[in-house]
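Engineer: Copied straight from Swiss-Prot:
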MUTAGEN   Ser22 to Ala  Loss of constituitive phosphorylation. No effect on RXRA transcriptional activity
MUTAGEN   Ser44 to Ala  No effect on constituitive phosphorylation
MUTAGEN   Ser48 to Ala  No effect on constituitive phosphorylation
MUTAGEN   Ser54 to Ala  No effect on constituitive phosphorylation
MUTAGEN   Ser61 to Ala  No effect on constituitive phosphorylation, decreased stress-induced phosphorylation but no effect on RXRA transcriptional activity. Abolishes stress-induced phosphorylation but no effect on RXRA transcriptional activity; when associated with A-75 and A-87. No effect on RXRA transcriptional activity
MUTAGEN   Ser75 to Ala  No effect on constituitive phosphorylation, decreased stress-induced phosphorylation but no effect on RXRA transcriptional activity. Abolishes stress-induced phosphorylation but no effect on RXRA transcriptional activity; when associated with A-61 and A-87
MUTAGEN   Thr87 to Ala  No effect on constituitive phosphorylation, decreased stress-induced phosphorylation but no effect on RXRA transcriptional activity. Abolishes stress-induced phosphorylation but no effect on RXRA transcriptional activity; when associated with A-61 and A-75. phosphorylation. No effect on RXRA transcriptional activity
BINDING   Cys140, Cys143, Cys157, Cys160  Zn(2+) 1 binding site
BINDING   Cys176, Cys182, Cys192, Cys195  Zn(2+) 2 binding site
DOMAIN    232-463  domain 'NR LBD'
MUTAGEN   Ser265 to Ala  No effect on constiuitive phosphorylation but loss of stress-induced phosphorylation. No effect on RXRA transcriptional activity
BINDING   Arg321, Ala332  9-cis-retinoate binding site
Amino acid sequence: MDTKHFLPLDFSTQVNSSSLNSPTGRGSMAVPSLHPSLGPGIGSPLGSPGQLHSPISTLSSPINGMGPPFSVISSPMGPHSMSVPTTPTLGFGTGSPQLNSPMNPVSSTEDIKPPLGLNGVLKVPAHPSGNMASFTKHICAICGDRSSGKHYGVYSCEGCKGFFKRTVRKDLTYTCRDNKDCLIDKRQRNRCQYCRYQKCLAMGMKREAVQEERQRGKDRNENEVESTSSANEDMPVEKILEAELAVEPKTETYVEANMGLNPSSPNDPVTNICQAADKQLFTLVEWAKRIPHFSELPLDDQVILLRAGWNELLIASFSHRSIAVKDGILLATGLHVHRNSAHSAGVGAIFDRVLTELVSKMRDMQMDKTELGCLRAIVLFNPDSKGLSNPAEVEALREKVYASLEAYCKHKYPEQPGRFAKLLLRLPALRSIGLKCLEHLFFFKLIGDTPIDTFLMEMLEAPHQAT
């Protein structure tokens with residue numbers, strides 16, 4: 001059934017208006033589909049919400065599943081493996097004058113020196129003993145310090161690794177003041193750079209490995225810059241932030257007053273919340289039209305998406321607006337609802353969930369307006385909304401928001417590699433709370449105790465009639 005016929009005239013007119021069409025980007029970006037596990041139970045709130053044993057179970061549109069957003073999370077700790085050879089070599093065999101003790105092949109790492117002239121590199125036996133192989137993995141083949149792993153083909157410490165890398169990258173040339181046979185050990189490795197570098201080569205460090213590493217890093221950085229730039233051009237976070245700022249009431253219009261104490265407002269906090277929601281539904285349409293590419297969708301699809309996500313979109317807004325409020329929420333009308341008022345009105349449980357699962361988490365991570373706008377855009381572009389003419393197009397727009405948000409987090413908060421995932425983890429709570437709020441609203445509508453204005457009533461009634 002065509003859901004737009006259930007919208008009031010104002011709603012359809014606002015959605016159809018072209019005066020506020022958002023600027024659009026061009027081109028598209030394919031977001032890699034990675035699927036790191038975020039632990040059991042994380043994805044379930046965003047999957048199928050299940051059957052609600054309440055009157056709200058008949059509301060199909062607002063409670064469609066969002067689909068898991070985690071498929072695009074690139075875990076910073078993805079699977080890596082390191083191949084460790086079972087027969088490492090020191091680079092000098094038993095024929096070396098430095099390893100000629102019959103009692104102990106390596107009596108002291110300080111005795112290891114490069115051979116005179118360094119014209120040839122002698123090899124250790126092809127199959128050293130197990131103890132010897134284990135030992136060489138834990139010491140630096142150049143200076144005898146603790147090895148941090150295999151670098152450029154040789155087990156070495158961070159100091160010798162860095163020295164060799166700098167020498168190769170800067171193409172440095174050294175000279176020896178003695179006879180080119182200086183002792184290179186942990187204490188004296190910095191005394192002669194020439195002999196240290198020659199020993200790196202003698203032990204098997206490869207210059208080409210440094211150059212390949214540098215090229216790989218350069219290619220990776222160029223790809224990241226290109227990817228970030230492409231994502232932001234397609235779904236610019238600046239436009240999403242502009243949409244948030246355009247519809248958010250100015251701070252000075254807020255009135256710091258409890259619901260029950262404000263003589264100009266009803267004593268019932270539920271009534272005030274419903275009235276505030278009704279007013280915000282008008283601005284919600286204006287906000288959506290400012291989100292890039294939303295106005296390019298078919299009009300029917302725009303209506304479907306707004307109907308499916310209006311409750312979560314409004315909850316996200318007033319939750320973020322309430323970050324500075326203690327034990328309460330701040331409505332767009334400027335009214336402050338304290339948790340005591342909510343408990344006295346019988347909605348304390350859901351109110352406490354808003355405070356602990358949304359407001360508190362947003363406050364702790366200091367979620368900014370751009371991040372809030374991106375999360376709301378993710379909610380808006382819900383490809384699982386019933387009745388969409390082209391769900392794939394909506395899903396592509398959602399993935400563009402994911403990409404832009406991830407790029408924004410990496411750029412703005414480089415010291416917080418897990419911030420993008422932490423933001424997405426607020427969506428399950430938002431979905432669950434949104435469903436519970438719909439149950440409450442539908443119950444209030446049925447019993448008729450709470451005045452529900454026309455726009456909000458239309459949102460509640462239309463999906464019910466369409467099912």
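Cβ from N, Cα, C; glycine included.
Here the original residues stay in place, and none of the substitutions has been built in.
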Engineer: Taking the centroid of the Cβ atoms of Cys140, Cys143, Cys157, Cys160 as the Zn(2+) 1 site, which other residues of that chain lie with their Cβ within 8 Å of it, listed in sequence order?
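Structural biologist: After dropping the recorded site residues, what remains is Ala141, Ile142, Gly144, Asp145, Ser147, Ser156, Glu158, Gly159, Lys161, Lys186, Arg189.
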Engineer: Given the binding-site residues Cys140, Cys157, Cys176, Cys182, find the one whose Cα is closest in space to the Cα of Arg321 (9-cis-retinoate binding site).
Structural biologist: Cys157
Engineer: CA-CA, which of the binding-site residues Cys140, Cys143, Cys157 lies nearest Cys192 (Zn(2+) 2 binding site)?
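Structural biologist: Considering only the listed binding-site residues, the nearest one is Cys143.
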Engineer: What is the nearest of the binding-site residues Cys140, Cys143, Cys157, Cys176 to Ala332 (9-cis-retinoate binding site), using the Cα of each?
Structural biologist: Cys157
Engineer: Between Cys160, Arg321, which of the binding-site residues has the fewest other CB atoms within 10 angstroms in the structure shown?
Structural biologist: Arg321
Engineer: Between Cys140 (Zn(2+) 1 binding site) and Cys195 (Zn(2+) 2 binding site), what is the CA-CA distance rounded to a whole number of Å?
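Structural biologist: Here the two Cα atoms are 15 Å apart.
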Engineer: Starting from each candidate's C-beta and looking 10 angstroms out, tell me which of the binding-site residues Cys143, Cys182, Cys192 has the most other C-beta atoms.
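Structural biologist: By the 10 Å Cβ neighbour count, Cys143 comes out on top.
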Engineer: C-alpha of Cys195 (Zn(2+) 2 binding site) to C-alpha of Cys157 (Zn(2+) 1 binding site): distance in Å?
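Structural biologist: Distance between the two Cα atoms comes out at 17 Å.
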Engineer: Using all protein chains in view, find how many other C-beta atoms are within 10 Å of the C-beta of Cys176 (Zn(2+) 2 binding site).
Structural biologist: 15
Engineer: Give me the long-range Cβ neighbours of Cys157 (Zn(2+) 1 binding site): same chain, 6+ apart, Cβ under 8 Å, in sequence order.
Structural biologist: Cys140, Ile142, Cys143, Asp145, Arg146, Ser147, Ser148
Engineer: If I take every residue in the domain 'NR LBD' (232-463) and average their pLDDT values, what number comes out?
Structural biologist: 83
Engineer: What does the structure give for the C-alpha distance between Cys176 (Zn(2+) 2 binding site) and Cys160 (Zn(2+) 1 binding site)? Integer Å is fine.
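Structural biologist: That separation, Cα to Cα, works out to 18 Å.
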Engineer: Which are the residues of the chain, Cys176, Cys182, Cys192, Cys195 excluded, whose CB is within 8 A of where the CB atoms of the Zn(2+) 2 site average out, their centroid?
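Structural biologist: These residues sit around the Zn(2+) 2 site: Arg177, Asp178, Lys180, Asp181, Ile184, Arg191, Gln193, Tyr194, Arg196, Gln198.
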Engineer: Of all the binding-site residues given, Cys195, Ala332, which residue's CB has the most CB neighbours within 10 A?
Structural biologist: Cys195
